[in-house]
Structure formats: C-alpha cells, structure tokens
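What follows is a set of notes on a single structure, which appears directly below.
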Amino acid sequence: MPIHDKSPRPQEFAAVDLGSNSFHMVIARVVDGAMQIIGRLKQRVHLADGLGPDNMLSEEAMTRGLNCLSLFAERLQGFSPASVCIVGTHTLRQALNATDFLKRAEKVIPYPIEIISGNEEARLIFMGVEHTQPEKGRKLVIDIGGGSTELVIGENFEPILVESRRMGCVSFAQLYFPGGVINKENFQRARMAAAQKLETLTWQFRIQGWNVAMGASGTIKAAHEVLMEMGEKDGIITPERLEKLVKEVLRHRNFASLSLPGLSEERKTVFVPGLAILCGVFDALAIRELRLSDGALREGVLYEMEGRFRHQDVRSRTASSLANQYHIDSEQARRVLDTTMQMYEQWREQQPKLAHPQLEALLRWAAMLHEVGLNINHSGLHRHSAYILQNSDLPGFNQEQQLMMATLVRYHRKAIKLDDLPRFTLFKKKQFLPLIQLLRLGVLLNNQRQATTTPPTLTLITDDSHWTLRFPHDWFSQNALVLLDLEKEQEYWEGVAGWRLKIEEESTPEIAA
C-alpha cells in the first residue's frame, strides 16, 4: 500500500451562522461528490440580549460577537474567500448600527459577512434539512432561533411556502418573562402571542399539508433531549409530550432554578420562551408530531456554496423566474447584456484590481432585469424596476446583493446623485460605480431596441472615471439618434464630480485582414 496518496486534496468549505443567541461554524469537505462534515464550533454570544428598544446593538454585545469571530478566524486560516460564507440573521437585520459591527468585524475576520433576509434564511434552513435528512415526501421545517422563527413547506429541494416571523427565544424571554419569572400566566401569554403571529399563514400551511414535520434549532433540539431523558426514547415531539414538558417547566419559579433532565446550564435562560413558541406553532398548525433534524442554516449555506462551485446557482433560476413573471423582452435584455459585458471585459482588463466576481454576476443580472418595472409604467422605469428588485423575495440573494442589483438598475438612466447611493459593507464604491457607468452605456446603446443599431465594434478606454468610448468610422452618420442620446449622457456625467465621458469615431475605416 503506497504511503503517499497523490489524489488531490478535497475542497474544504466553511459556513458561519451569526445567530441571535449563538454563533456557529461548520467546516466540511467534498469527497467523491458528497459533503463530509469535519468540524463544528459553537459559541454562546447572546447578541440579541444587547439589542435595545431603539434597535441599537450595545457595545458589550458587539464585543462578545467580535471576540467569537476572532476565535473562528484562527480556525479559518488558509481558507480562500470563495470557500467561506458568513451569514448574519435576525439581530443583525434589526440592528440600526449593524454597519458599525460589520466594519469592526472586517478587522477581526478577513471574510465578508452577508446579512440575509428572513425568507432567505428560511430557504437555506430548508435546504440544510433536505440535504441531511433521509425522509422523503413533503416536509414542514421549523427553526426557532433567538430572534426569529422560520417555517417552510417544501419537497424535492423546492421550497413551496417560506415564512419568517419576528419571534425568538431571546426576544420572547425579554417580552414575556421579565426577570426570568416562570408562571402559568407568562407562559400562556407567550404561547398565545406565538400562535397569533402565525394567524395569517395558518390556513395556507394547512392546505398545502406535509408528510413529515422536522425541527432544526437549539430550542427543538433541547426539547428533544429533555423528552429523551424523561423516558420518551424516540425523541419525537407530540402535543401530549409537549404538555407533559410544560407541566414540568411550570413547577419552577424562574429560569435560574430551572432543572430538567438533559437541559444544559447555558440553555436555561432561553428554554422556556422557546418552548412557549414551539407550543404556539403546534397550536396554530395542528402539528401531530415533530422530528429533530441535524441539518439547519449553516448546512444549507454549505450546500449552496458547493452548488455554486458546480455552477448550480439558485440565483440564476431566481433571475429567470423574475424575468418570466414580469414578461421581460428577452431579446432586448440579451442585447443590453451583450453590449454591457463587451465593455465590462475591456474595463476589467484595464482595471483588474477593481474587478469583483460577485459584482460581475450582479451586473449580468441587473442587465437582464433592468426592465422589470415596465409592467408598472415606462415613466420612472428605473425607479419602478429598482423597487421591485429591492422588495421582492429573491431566493439565493443576500440583502446587500439584492440592494446592489436594485442600485445598478435605479441609476441606469437619468441624473445621478452620488450622495443618494446606499452604503454597502461588502462592496466598495470604486468597485461598483464603474458598473453603473457600464450599465448606463449598455442600455443607452440599445435604446432603439434593434440589433442593427448596436455598433459592430466598440472600444472603451478608462482612466479612473474619465472614459472614452470609440465607435467605428462614420458610424454616427447612420445613427444620429444614438449620438444625441450620448450627448445627453455626457451632460449627466458632467453633473457628477470627477466623471467625464468622451465620444470618438475611428479616424479611418478599419480594413479587414
């Protein structure tokens, strides 16, 4: 048997989930096409405890989070940025000063943090369960986190219903169990509040139905483990077993005195509010039994990353679906895309340090989807399109990616005010401003909506934000309208500090070789 194995080292991935209660990291490698978990790390951070009534994250909570990220960074040494995905969930969605935390995190861990929407979180949780559980058929997946609860019905890796509600074991502890006091009234109020938050989706979920219900969170895992210790060896959660558990919990007066078999010390402060939410979910959806799933958000993120390496990007499906939904003129979208990317490739050659693969992909989708707002009105098209892109549920896109796509589309025509641009943490201005310029030119050069008016050759020369666009010899004699549009565009550029657009024609016709 040879001592040295010459087979290539398996690709390793890391997914980090910045939850409201705990930060989790899971590391995996792909062996023969299968994902193999090789390490897990979890730190209780209590981020949501530091979120005040003004939705500002306290300095203490930020410090706890940054200390944990520093620990994770040690384990991630040597990982390429493409192999690490860090997602922020409910508390970072809510915190008005989340940007401050993200900027400080950049100095601690050299990987971008993506804040994802509640629905995107729910979709990824479902994918994590679907990839790791052997059960077939339609699944109901529930995840009760520190700040939000996600519910999904789906089948064969396709989510059908996706919902996220602002109720979690940390936020409910503060709202319904002040001082950690446990009594029947507090518990009932929390249980009713949870059921009430699901009122609007109850019938939708019941009508869809499911073959198996799966739970994927710390709360559900804790309930499962306590029930096992209480003699329910299969660990399945049923309404009857939940009532038995509630009865046991109500024997205690406060979180500090809570003593249940199988319940860890660190779980004490959030178990009771989490249990109340679980009871409310059971009540609202009439769940008969719930099984524990090993997979959750971070596993979903891992499989999503691995899929992108195999070019199975869910975002492409999302973009195609949106294009179909809004009846986009696919030929025009393709013309704009081709012209924009023709110029992008020239810009990238001249400015390689500013090129960003993720931004390139977002530019492509923005070019394809810049006319989604036509269904509302042609007047203000750029604003309507941006609104749709920013406010639609777009599976696969994190919040910043979605906002970036909306921003590119919002400024693809008319005047530009740089002061109105949103702030981004994942992308720098010098990286994305050229993409706005490229998309503007790509759209403008296809205003006639005919392939015949697109120049056969186009040369772009860039010097910072001073651009020269060179057209074939005598091309404008046949395309006077395009020249008028370009002259108007030059005026828009002059209104932006530092931007200049020069238009030229080749001095002599190109001679074919």
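Cβ coordinates are placed from backbone N, Cα and C, and glycine is handled just like the others.
Every position carries its original residue.
The DSSP secondary structure for GLU121 (mutagenesis position) is helix. Here Swiss-Prot describes GLU121 to Ala as a published mutagenesis experiment; the accompanying note says: Almost loss of activity.
Counting only same-chain residues six or more apart in sequence, the Cβ atoms lying under 8 angstroms from the Cβ of ASP143 (mutagenesis position) belong to ALA122, ILE125, THR149, GLU150, GLY215, ALA216, SER217, ILE220, ALA296, LEU297. For the published mutagenesis ASP143 to Ala, Swiss-Prot gives the following note: Almost loss of activity.
Within 10 Å of the Cβ of GLU150 (mutagenesis position) there are 28 other Cβ atoms, across all protein chains. Secondary structure from DSSP puts GLU150 (mutagenesis position) in a beta strand. For the mutagenesis experiment GLU150 to Ala, the note given by Swiss-Prot reads: Almost loss of activity.
Look at GLU371 (mutagenesis position): DSSP puts it in coil. Applying an 8 A CB threshold to same-chain residues 6+ apart, the list for GLU371 (mutagenesis position) reads TYR326, ILE328, ASP329, GLN332, ALA333, LEU381, SER385. Under the heading of mutagenesis, Swiss-Prot lists GLU371 to Ala and annotates it as follows: Decrease in activity.
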